[in-house]
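**Q** Right, I'll just put the structure down here and ask away after.
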Amino acid sequence: METTPLNSQKVLSECKDREDCQENGVLQKGVPTTADRAEPSQISNGYSAVPSTSAGDEASHSIPAATTTLVAEIRQGERETWGKKMDFLLSVIGYAVDLGNIWRFPYICYQNGGGAFLLPYTIMAIFGGIPLFYMELALGQYHRNGCISIWRKICPIFKGIGYAICIIAFYIASYYNTIIAWALYYLISSLTDRLPWTSCTNSWNTGNCTNYFAQDNITWTLHSTSPAEEFYLRHVLQIHQSKGLQDLGTISWQLTLCIVLIFTVIYFSIWKGVKTSGKVVWVTATFPYIVLSVLLVRGATLPGAWRGVVFYLKPNWQKLLETGVWVDAAAQIFFSLGPGFGVLLAFASYNKFNNNCYQDALVTSVVNCMTSFVSGFVIFTVLGYMAEMRNEDVSEVAKDAGPSLLFITYAEAIANMPASTFFAIIFFLMLITLGLDSTFAGLEGVITAVLDEFPHIWAKRREWFVLIVVITCVLGSLLTLTSGGAYVVTLLEEYATGPAVLTVALIEAVAVSWFYGITQFCSDVKEMLGFSPGWFWRICWVAISPLFLLFIICSFLMSPPQLRLFQYNYPHWSIVLGYCIGMSSVICIPTYIIYRLISTPGTLKERIIKSITPETPTEIPCGDIRMNAV
């Protein structure tokens, strides 16, 4: 008897008309023909509903059927899956909870009405952020592909979205890990009996350095600077050696060594796939919560802590009448949860087919939002302490935003606490682990996408491809390691990646809800989970979530941020440069649409129909289909 060798690369299975194919335990969903799409009985994207058969027939229960003869390729062996369910949850939480939760949310909250800001933030999370988060998890888990090849199974004409996501991920890796390098430099500098940013007697200090904690009756002038500020600006960043974007200065060898060390850790954490990264996140995703708990208890016991808490949460309801508050709430929840970056697609693609991604979406979203909220207490109890020590209002202490809030204000507060070295070490180690989680996720999104799209080239060479990606990211980070690197980091964050990712997410939401079809998408979810998403989710996916993204994009275009950093005003040409960098990723979408229409044979109408019709089947493990649909 002839048998198929276990190491064979593929098995060809021919599907007859109006049938789904079952081969080697895998259910193949076929692709409809152009004629079938025109039939009024067809549901979205041309799939026709197949009536349920008897309970004994496990091969098909309300599964959309193929309406054409199809030769489908089935690869031997199953896709890699997470070792444990908790590996996946910790990876998603580690990705969503990043540095922005620690510095951005508390600052935006108090700037936009304190406790009143929680209302628009919650509304935007419920109607915008969480539905998009759930959509990506469901898409990735059902189709089991990265952000490039998944579009062959959804709507091929939008495959450029995947390429755009990969380019954006590279830009983010180029500047985000530089911030982690700053934290690592601080961590190494903290391994002393006395923290170096506590005095004005170091080689990098200037005559304006004033340590108001050292003695009483210190006169603070407009030109006075704190030891922590000079350590950050003149020693770590060496910003005084740069005149701006037009003259970035030399590359810091100290920061270069830090970023090489960081990417070395990243490489050995993700080179073997989710089996290894899923174990690493047990440390990197849980350690920040231990440190946050310690810092929260310590901050609450400091004198003046209550002043900071009141300043953080005191509601200003009049702020809700300002459009900017709602824009900030929408942007914060979107960038915090992180749909549109391809990461959720990649992570979910390694889940088991019947994993409850609906529950996962709710749990991880709530954990992320609560972490942001609690981080505000960690930050503002310390700011209240700083205000008490300076005999100033909390608003005067909380003027720093972004990384400066952590590397200047919070670092200075830690330096003047008892056991300052201990708290400095755990604080900066927490920042590093927060950043590493997000980098693991961002690069895994790219790696999964490329390996799924080019399996014959890279499937058995993952370690080498990961090495290429890591080296490319290190080289891309060189500009941010210069004396003026902080200027580059801010430009990339505000203009090169933010608007681009919003645009990509908007097109993705429209492509899934309007082209692939909300009916078909909900049918897919029902096959996995045994129940169909309710009307709330359908309305959000079809209308509210796209409008949510469009609202942020339009607000950004009408009122783009005026960049200013460390008394440096960005020139107009730099803003144009930022937009151009952002467009270099988004341009992949219309470029691929044009390429697809040109390369597809037939009339224009036939080309369009073929280009929006799924071209490859979705493999569904038959034993994993839920039959208890309600």
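Cβ coordinates are placed from backbone N, Cα and C, and glycine is handled just like the others.
Under the heading Na(+) 1 binding site, Swiss-Prot lists G94, V97, L434, D437, S438, citing similarity to another entry as support. Feature annotation from Swiss-Prot assigns Na(+) 2 binding site to A96, D98, N101, S336, N368. Per Swiss-Prot, serotonin binding site is recorded for D98, T439, E494, Y495, F556, S559. One entry in Swiss-Prot concerns the mutagenesis experiment N101 to A. Its note says: Disrupts chloride ion dependence of serotonin transport. C109 to A appears in Swiss-Prot as a published mutagenesis result, with the remark: Cocaine is effective at blocking transport. Swiss-Prot gives this note for the published mutagenesis I172 to C: Cocaine is effective at blocking transport. Per Swiss-Prot, mutagenesis N177 to G is noted as: Increases channel conductance. Record note (Swiss-Prot), mutagenesis S277 to C: Disrupts chloride ion dependence of serotonin transport; when associated with A-101. The unchanged residue is displayed. According to Swiss-Prot, the experimentally introduced change S404 to C is described as follows: Disrupts chloride ion dependence of serotonin transport; when associated with A-101.
Any idea what these are sitting next to in the structure?
**A** Under the three-state DSSP scheme, G94 (Na(+) 1 binding site) falls in the helix class. Listed in sequence order, V281, T284, A285, L434, D437, S438, F440, A441 are the same-chain residues six or more apart from G94 (Na(+) 1 binding site) with CB atoms under 8 A from its CB.
There are 26 other Cβ atoms within 10 Å of the Cβ belonging to D98 (Na(+) 2 binding site).
DSSP classifies F556 (serotonin binding site) as helix under the three-state reduction. The C-beta environment of F556 (serotonin binding site), restricted to residues of the same chain at least 6 apart in sequence and closer than 8 Å, consists of V327, G498, P499, L502.
DSSP assigns N101 (mutagenesis position) to a helical segment in the three-state reduction. The local packing around N101 (mutagenesis position), expressed as other Cβ atoms within 10 Å of its Cβ over all shown chains, amounts to 24.
Its Cβ placed at the centre, C109 (mutagenesis position) has 26 other Cβ atoms within 10 Å.
With a cut-off of 8 Å between CB atoms and residues at least 6 apart in sequence, the same chain places F341, G442, L492, T497 near I172 (mutagenesis position), listed in sequence order.
Taken residue by residue with DSSP, N177 (mutagenesis position) is part of a helix.
For the recorded site, S277 (mutagenesis position), the DSSP three-state label reads helix.
The secondary structure of S404 (mutagenesis position), as reduced to three states from DSSP, is helical. The C-beta environment of S404 (mutagenesis position), restricted to residues of the same chain at least 6 apart in sequence and closer than 8 Å, consists of Y232.
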**Q** Around the recorded Na(+) 2 site, report the further residues of that chain (criterion: Cβ within 8 Å of the mean position of the Cβ atoms of A96, D98, N101, S336, N368; site residues excluded), sequence-ordered.
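**A** Near the Na(+) 2 site, the remaining chain residues are Y95, V97, G100, L337, G338, T371, S372.
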**Q** Would you identify which of the recorded positions S277, S336, S559 has the most other C-beta atoms lying within 10 angstroms of its C-beta?
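**A** The most densely surrounded of these recorded positions is S277.
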**Q** I'm trying to understand the geometry here, so how far is the Cα atom of D98 (Na(+) 2 binding site) from the Cα atom of N177 (mutagenesis position), in Å to the nearest whole number?
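**A** Per the Cα atoms, D98 (Na(+) 2 binding site) and N177 (mutagenesis position) stand 12 Å apart.
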**Q** For S336 (Na(+) 2 binding site), find which of the recorded positions V97, N101, C109, N177, S277, Y495 come within 10 Å, Cα to Cα.
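**A** Final answer, ordered: V97, N101.
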**Q** Going by DSSP, is S438 (Na(+) 1 binding site) sitting in a helix, a strand, or coil?
**A** helix
**Q** Where S559 (serotonin binding site) and N177 (mutagenesis position) are concerned, what is their Cα separation in Å, rounded?
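**A** Computed Cα spacing between S559 (serotonin binding site) and N177 (mutagenesis position) is 28 Å.
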**Q** Out of N368, T439, E494, Y495, give those binding-site residues positioned within 10 angstroms of N101 (mutagenesis position), comparing C-alpha atoms, in sequence order.
**A** N368
